[in-house]
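What Swiss-Prot records for this protein:
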type    : residues      : note
DOMAIN  : 1-56          : domain 'HTH myb-type 1'
DOMAIN  : 57-108        : domain 'HTH myb-type 2'
MUTAGEN : TRP31 to Gly  : Abolishes DNA-binding; when associated with G-53 and G-82
MUTAGEN : TRP53 to Gly  : Abolishes DNA-binding; when associated with G-31 and G-82
MUTAGEN : TRP82 to Gly  : Abolishes DNA-binding; when associated with G-31 and G-53
MUTAGEN : THR227 to Ala : Abolishes phosphorylation. No effect on homodimerization nor on nuclear localization; when associated with A-303; A-358; A-385; A-404; A-411; A-417; A-424 and A-438
MUTAGEN : SER303 to Ala : Abolishes phosphorylation. No effect on homodimerization nor on nuclear localization; when associated with A-227; A-358; A-385; A-404; A-411; A-417; A-424 and A-438
MUTAGEN : THR404 to Ala : Abolishes phosphorylation. No effect on homodimerization nor on nuclear localization; when associated with A-227; A-303; A-358; A-385; A-411; A-417; A-424 and A-438
MUTAGEN : SER417 to Ala : Abolishes phosphorylation. No effect on homodimerization nor on nuclear localization; when associated with A-227; A-303; A-358; A-385; A-404; A-411; A-424 and A-438
MUTAGEN : THR438 to Ala : Abolishes phosphorylation. Markedly diminished pre-mRNA splicing activity; when associated with A-411. No effect on homodimerization nor on nuclear localization; when associated with A-227; A-303; A-358; A-385; A-404; A-411; A-417 and A-424
Amino acid sequence: MPRIMIKGGVWRNTEDEILKAAVMKYGKNQWSRIASLLHRKSAKQCKARWYEWLDPSIKKTEWSREEEEKLLHLAKLMPTQWRTIAPIIGRTAAQCLEHYEFLLDKAAQRDNEEETTDDPRKLKPGEIDPNPETKPARPDPIDMDEDELEMLSEARARLANTQGKKAKRKAREKQLEEARRLAALQKRRELRAAGIEIQKKRKRKRGVDYNAEIPFEKKPALGFYDTSEENYQALDADFRKLRQQDLDGELRSEKEGRDRKKDKQHLKRKKESDLPSAILQTSGVSEFTKKRSKLVLPAPQISDAELQEVVKVGQASEIARQTAEESGITNSASSTLLSEYNVTNNSVALRTPRTPASQDRILQEAQNLMALTNVDTPLKGGLNTPLHESDFSGVTPQRQVVQTPNTVLSTPFRTPSNGAEGLTPRSGTTPKPVINSTPGRTPLRDKLNINPEDGMADYSDPSYVKQMERESREHLRLGLLGLPAPKNDFEIVLPENAEKELEEREIDDTYIEDAADVDARKQAIRDAERVKEMKRMHKAVQKDLPRPSEVNETILRPLNVEPPLTDLQKSEELIKKEMITMLHYDLLHHPYEPSGNKKGKTVGFGTNNSEHITYLEHNPYEKFSKEELKKAQDVLVQEMEVVKQGMSHGELSSEAYNQVWEECYSQVLYLPGQSRYTRANLASKKDRIESLEKRLEINRGHMTTEAKRAAKMEKKMKILLGGYQSRAMGLMKQLNDLWDQIEQAHLELRTFEELKKHEDSAIPRRLECLKEDVQRQQEREKELQHRYADLLLEKETLKSKF
């Protein structure tokens, strides 16, 4: 008895690969030919396997909640129409049907109270899968059957054969056509070489013959054109960029190596700057603790004195209330004014709000569909099948309505009545008490109705606001009218200046000046004092000019000399002595610090303070007032004018002043080793070299500083003017192009003008030549006509003779 092969069953990995390769070769229409490669599958099964599992457009991810809700609603609207439902959801029909049955089975388990985590659609041992085309492929066994190996080798051979009978026939026809064309071409060439032209017979084509005509051809207008751009320029091939590493791009290993190198450098810099964080990072701690910043709290709103006053008032009200209770006064006025404020009002239970109970809409819809599926015939009558309340809100995703938070309504002296603290109140809603919530602050005990409940108030309506103001004003007026008449009249009379003093005292008592303002005012006072003190100092100190580090007292002349000093010499000695005293005072109180040692320690200055103090004790320094200094300055100015007139000194020009200054400055030399100035003619060669080296170093420092400053300014100007520069370059290029066009147009204009002149001069000559040629041709034609007539006559004569 022959072996009967029943096609079908579980798909294997080898069969899936053969099916995909066959679809790539034969397409999605020749399923019989594709099935001939698979001995155990039919054409229908191959087609189902492709469209239900192997197609790359099939979605195989987990079902989302929105897709499940959409599936249940569409199944309710279009039952059993899975081919229509599938493209709406984005799944296959088999997937939709399978998941729908899965949801129904899950709902049935829920009704039967069988809470199991297993899939209800899972096959039990011994069951056969009715739809193997929608399941993943089974791995291939290590030892295949002979039939499977034969099928695999046959499929490999057939799929690898791309030259079938039809392909060979097409190739042969193509070769014959090419040989026929070459033979005809060779024949035409040989005939053309023999002097015989054969016109090629072309079949008349409908439409445009693209081999003979140029479609959409636009012939250029007659004239002269620039053909410089049409010249072919050979490309300068850069063979360095055609290397393999340039074509392949940067390798991943090279990029990772560069990144690792950057990380090492970054870690090295981090170790130098921030060692603790680098240690934490290298030890494997990814999230190390940050440095805690200093806690900055706002200033207290209530001072200690005010707090003590509140405590005293509370104690006084408590004593008054106890006195009223002991005396037996229990009227409404006393109970209202003297209310209890010690015990916290716990009218609202301290309960944590529980999570609102939510319902599983997918489970409800599945239960409804299962109940509608199992409903009895309506001929029996009775009640309808009980269903859960549902709607079509699950077709689209649900969005939560967000209310705008209102910080104005969350003030500490207002308790909202609708339980929505900090949200915009909705008009027209019923106020609800705050239930099942833990209060966020101490509830207000407002026995005097100072803060009335206004949760229902609509403050956006101006008419309502005006009405509330009018009612409160009327209520206040009625309350004031109800007050008892005063028993005693008092009149307080203030003195005339008491109001101003009272206002000033109130301002001084209430206003507390800020610490920053106090510091700023003190700093301004100190700056003013410093400026005033600086004005009383010497001009050299005020302008921070270089001053000598040592005082040369040998410039003074001895008093007991022969011959004795004159009055002018004595005056000069007094001036020198005062100058030496001023130098000692400045070196003691205002030592000079060179610009290079501003931040560091001053070297060689201020070390002889004891010497200066001793000298100033014997020769005290006298300070003068501002008026005395002004008088002395006026006297000096007058003396300078007298000397200028007496010496006939005119106005000195800047060139002459600079020349004199350069000559004087060239005679002075600074010795860096001794930190002093001396005359150039008294210095040695070594001192001159050291001085010049110091000057060169200073000049280089100035050059470096100015270069850095210039670089910063250049960078800043480049940022500011970069756009303008690029715009200017673009405009300059456009301007140059326009000038070139103008010159070219001018050159063409001159060329055409010259051409017109030549043509105007040549046209008459051409006309004369043409007229002569025509006249000559006419005469020749007449001669030929006469000759033709003679020949005809001679012909007739000969005919008549013979």
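Just so you know, glycine gets a Cβ as well, placed from its N, Cα and C.
None of the noted substitutions appears here; every position holds its original residue.
Taking the Cα atom of each, SER303 (mutagenesis position) and TRP31 (mutagenesis position) are about 93 angstrom apart. For TRP82 (mutagenesis position), the number of other Cβ atoms no farther than 10 Å from its own Cβ, over all displayed protein chains, is 21.
TRP31 (mutagenesis position) and THR227 (mutagenesis position) have their C-alpha atoms 62 Å apart, to the nearest angstrom.
Of all Cβ atoms in the protein chains displayed, 20 besides its own lie within 10 Å of the Cβ of TRP31 (mutagenesis position). Looking only at other Cβ atoms within 10 Å, the busiest spot among the mutagenesis positions TRP53, THR227, SER303 turns out to be TRP53. On a Cα basis, TRP82 (mutagenesis position) lies 70 Å away from THR227 (mutagenesis position).
The predicted model assigns the domain 'HTH myb-type 2' (57-108) a mean pLDDT of 92.
In the three-state DSSP classification, THR227 (mutagenesis position) falls within coil. Under the three-state DSSP scheme, TRP53 (mutagenesis position) falls in the helix class. In the three-state DSSP scheme, SER303 (mutagenesis position) is classed as coil.
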